Amino acid sequence: MSDSLDNEEKPPAPPLRMNSNNRDSSALNHSSKPLPMAPEEKNKKARLRSIFPGGGDKTNKKKEKERPEISLPSDFEHTIHVGFDAVTGEFTGIPEQWARLLQTSNITKLEQKKNPQAVLDVLKFYDSKETVNNQKYMSFTSGDKSAHGYIAAHQSNTKTASEPPLAPPVSEEEDEEEEEEEDDNEPPPVIAPRPEHTKSIYTRSVVESIASPAAPNKEATPPSAENANSSTLYRNTDRQRKKSKMTDEEILEKLRSIVSVGDPKKKYTRFEKIGQGASGTVYTALDIATGQEVAIKQMNLQQQPKKELIINEILVMRENKNPNIVNYLDSYLVGDELWVVMEYLAGGSLTDVVTETCMDEGQIAAVCRECLQALDFLHSNQVIHRDIKSDNILLGMDGSVKLTDFGFCAQITPEQSKRSTMVGTPYWMAPEVVTRKAYGPKVDIWSLGIMAIEMVEGEPPYLNENPLRALYLIATNGTPELQNPERLSAVFRDFLNRCLEMDVDRRGSAKELLQHPFLKLAKPLSSLTPLILAAKEAIKNSSR
């Protein structure tokens, strides 16, 4: 009798997506042909030795040592002039590498003719040398879904079949030579749950930009193709500057001034490994004094590709504590490792929920409200997150919603109220970022709007497009179209339009959108718990 009563009281299970969007990335194919990689310096030397033998002679070796070292050229400028012939519909003076990218981009000739400048903008982005093999600080890969969000799924050496030609492949010979230089004990990276082409892209050091604010690029807009048959549309300047990078010792000295003194093993107990990456490990642990469960990232500093970002991320997290942000708790230097202690949210990332379950408008409104509260706090403290997406939203089992991953965040100052670096994740990028214009905090609002579409449709717009064409569509299409707009309420559609307004001045701010009528539909955060449980169960079943 009691069993039948219990069954009657249980709420119906939340709806699951018929086709999980959390699919293996190998299912996607953008027909992106990889570009050949420029030969590395050591390979050039090997070829020279084969042409000029005698390197094995001791006398020659001695002479080689005596030769003065000639440094690489600096402050040189390589200018590319690309034009567009409106009659033939072809670009003129386009580099071969760009031509190859364009051929595999699926951007039609009509689209190229319609907006050649947008095509060149996205080509410039892909050609940016600093996008190759860059990796965010504190990013790991793991097959453990509970670690998702703490173990970011955008590690640059995690390759999948559908990866776009951001990082050209290396030959087997070059690959072997690189592997010899790396630690043989490094575990192989696990394939990330999201397609590799949704990974975050980093093209300029945030620390460098903060330390010495530079004025936005005021390069004049080239004449349009309509005004001349063959106009110079684009100038690409490639400079190699002497950068004032911090030395490893300077970084360690700065970290020592930030971290706590003492042995973390005396403060935390019951360490349980939840993730492993090439540069470190993530554990859960208990604070002995409070009993609080925490996440601890243990990173080998020697294996961190951008050590300068460590200081940036820790300082931003430490100085910006908020109920809607995954809060930094503490950090320690233990030998060659940096241990960063953060809040632990056992619910996993929002990505698991959006890809495995169907959210209703009340639940979506609740998530949007919590995210806007986090963004309002950050923006009021002159911080732009720059990588808002479901992967960077963590959930507690009680339904709490918190923003994480400050590897790309930027501090803005009165002297530098706009930024012009290309960072973020392509499918969530605001148009002004794609077209490399100066931008402000409202780039986070656009990304939030794209994330709201994720919650409706299970994935961001253009995810199945070639990444280069997706960037073109973001730059030219304006507000992306919904698959089934008629299924959404008028108030929700208006909220999306306010977030995804092309005109930045008309786009809502976090403070303004917190007053939007759509947020009045928000259900209690506890309504997210059944979705979290259903997503965990679906993922567990799919892995069997």
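The backbone N, Cα and C atoms fix where each Cβ goes, glycine too.
Some features that Swiss-Prot has for this protein:
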type     : residues                                                                       : note
ACT_SITE : ASP387                                                                         : active site, proton acceptor
BINDING  : ILE274, GLY275, GLN276, GLY277, ALA278, SER279, GLY280, THR281, VAL282, LYS297 : ATP binding site
DOMAIN   : 70-83                                                                          : domain 'CRIB'
DOMAIN   : 268-519                                                                        : domain 'Protein kinase'
MUTAGEN  : LYS297 to Ala                                                                  : Loss of kinase activity
MUTAGEN  : THR421 to Glu                                                                  : Constitutively active
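Structural mapping of features recorded in Swiss-Prot.
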{"residue": "ILE274", "record": "ATP binding site", "DSSP class": "strand"}
{"residue": "GLY280", "record": "ATP binding site", "DSSP class": "strand"}
{"residue": "LYS297", "record": "mutagenesis position", "DSSP class": "strand"}
{"residue": "ASP387", "record": "active site, proton acceptor", "DSSP class": "coil"}
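Among the recorded positions ILE274, ASP387, the residue whose Cβ has the fewest other Cβ atoms within 10 Å is ILE274. Cα separation, LYS297 (mutagenesis position) to GLY280 (ATP binding site), rounded: 7 Å. Recorded residues GLN276 (ATP binding site) and ASP387 (active site, proton acceptor) have their alpha carbons 23 Å apart, per Cα-Cα distance.
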